[in-house]
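Student: The structure under discussion is supplied below as structure tokens; questions concerning it will follow.
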Amino acid sequence: MADEIAKAQVAQPGGDTIFGKIIRKEIPAKIIFEDDRCLAFHDISPQAPTHFLVIPKKHISQISVADDDDESLLGHLMIVGKKCAADLGLKRGYRMVVNEGADGGQSVYHIHLHVLGGRQMNWPPG
């Protein structure tokens with residue numbers, strides 16, 4: 001977790017990201033789901049037994065810059081996350097998280113939905 005916080009503190013908005021490279025298939029990822037609007041894949045640094053990300057193919061750097069036109073797409077990410085969680089056997093529950101900005105732990109400036117499960121989640125999370 002400390003490593004993720006360190007990454008978030010030095011991450012900068014703007015420019016191409018690792019997620020853009022994954023969308024374009026320039027670098028490999030363990031893809032769970034893909035359609036014309038989004039991509040779901042396993043996190044390379046899992047924080048739970050099951051930890052995957054759902055990202056839009058449209059570049060939106062962070063939730064604070066999303067606008068009303070993005071509403072359907074952002075909802076679609078949650079529905080895809082729910083379906084992937086079911087496909088991966090997360091029957092007892094899971095957590096969906098979107099990090100916003102450096103203080104919120106955002107380490108990649110391409111909005112992404114974390115889905116974590118396979119263990120009891122703690123509260124508060126941070």
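Note that Cβ sites are derived from N, Cα and C of the backbone, with glycine treated the same way.
Fair warning: this is a prediction, and the values are worked out from it, not measured in the lab.
Checked Swiss-Prot, it gives:
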| type | residues | note |
| --- | --- | --- |
| ACT_SITE | His112 | active site, tele-AMP-histidine intermediate |
| BINDING | Asp43, Ile44, Asn99, Gly105, Gln106, Ser107, His112, Leu113, His114 | AMP binding site |
| DOMAIN | 18-126 | domain 'HIT' |
| MUTAGEN | Thr17 to Ala | Loss of interaction with CALM1. No effect on desumoylase activity |
| MUTAGEN | Cys38 to Ser | No effect on desumoylase activity |
| MUTAGEN | Cys84 to Ser | Loss of desumoylase activity |
| MUTAGEN | Asp87 to Val | Loss of desumoylase activity |
| MUTAGEN | His112 to Asn | Reduced interaction with SUMO2 |
| MUTAGEN | His114 to Arg | Reduced interaction with SUMO2 |
| MUTAGEN | Val115 to Asp | Significanly reduced interaction with SUMO2. Loss of desumoylase activity |
| MUTAGEN | Leu116 to Gln | Significanly reduced interaction with SUMO2 |
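Quick one: how deep are these features, and who are their neighbours?
Tutor: All protein chains considered, the CB of His112 (mutagenesis position) has 26 other CB atoms within 10 Å. In the three-state DSSP classification, His112 (mutagenesis position) falls within coil.
Non-local contacts of Asp43 (AMP binding site) by the CB criterion (under 8 A, 6+ apart in sequence, same chain) comprise His51, Phe52, Leu53, His114.
According to DSSP, Thr17 (mutagenesis position) is assigned to coil rather than to any helix or strand. Sequence-distant contacts of Thr17 (mutagenesis position), defined as residues of its own chain at least six apart whose C-beta falls under 8 angstroms from its C-beta, comprise His59, Val108, Tyr109, His110.
Sequence-distant contacts of Cys38 (mutagenesis position), defined by Cβ-Cβ distance under 8 angstroms and a gap of at least six in the same chain, are Val54, Ile55, Pro56, Lys57, Leu73, His76, Leu77, Val80.
Sequence-distant contacts of Cys84 (mutagenesis position), defined by Cβ-Cβ distance under 8 angstroms and a gap of at least six in the same chain, are Ile32, Phe33, Ala40, Phe52, Val54, Val115. According to its DSSP assignment, Cys84 (mutagenesis position) is helical.
Around Asp87 (mutagenesis position), the same-chain residues at least 6 positions away in sequence with a Cβ under 8 Å from its Cβ are Ile32, Phe33.
Around the Cβ of His114 (mutagenesis position), a 10 Å sphere holds 20 further Cβ atoms from the protein chains shown.
A simple way to gauge crowding: the CB of Val115 (mutagenesis position) has 26 other CB atoms within 10 angstroms, across all the protein chains here.
The Cβ neighbour count for Leu116 (mutagenesis position), using a 10 Å radius over every protein chain in view, is 21.
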Student: Mean pLDDT over the domain 'HIT' (18-126): what is the value?
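Tutor: Residues in the domain 'HIT' (18-126) carry a mean pLDDT of 96 in this prediction.
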Student: Where does Cys38 (mutagenesis position) sit by DSSP, helix, strand or coil?
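Tutor: Assignment for Cys38 (mutagenesis position) reads strand.
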Student: Do you know offhand how many angstrom separate Asn99 (AMP binding site) and His112 (mutagenesis position) by C-alpha?
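Tutor: About 8 Å separates the two Cα atoms.
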Student: Can you tell me how far the Cα of His112 (mutagenesis position) sits from the Cα of Gln106 (AMP binding site), in Å?
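Tutor: Between the alpha carbons of His112 (mutagenesis position) and Gln106 (AMP binding site) there are 9 Å.
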Student: Would you identify which of the binding-site residues Asn99, Gln106 has the most other C-beta atoms lying within 10 angstroms of its C-beta?
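Tutor: Compared across Asn99, Gln106, the most Cβ atoms within 10 Å surround Gln106.
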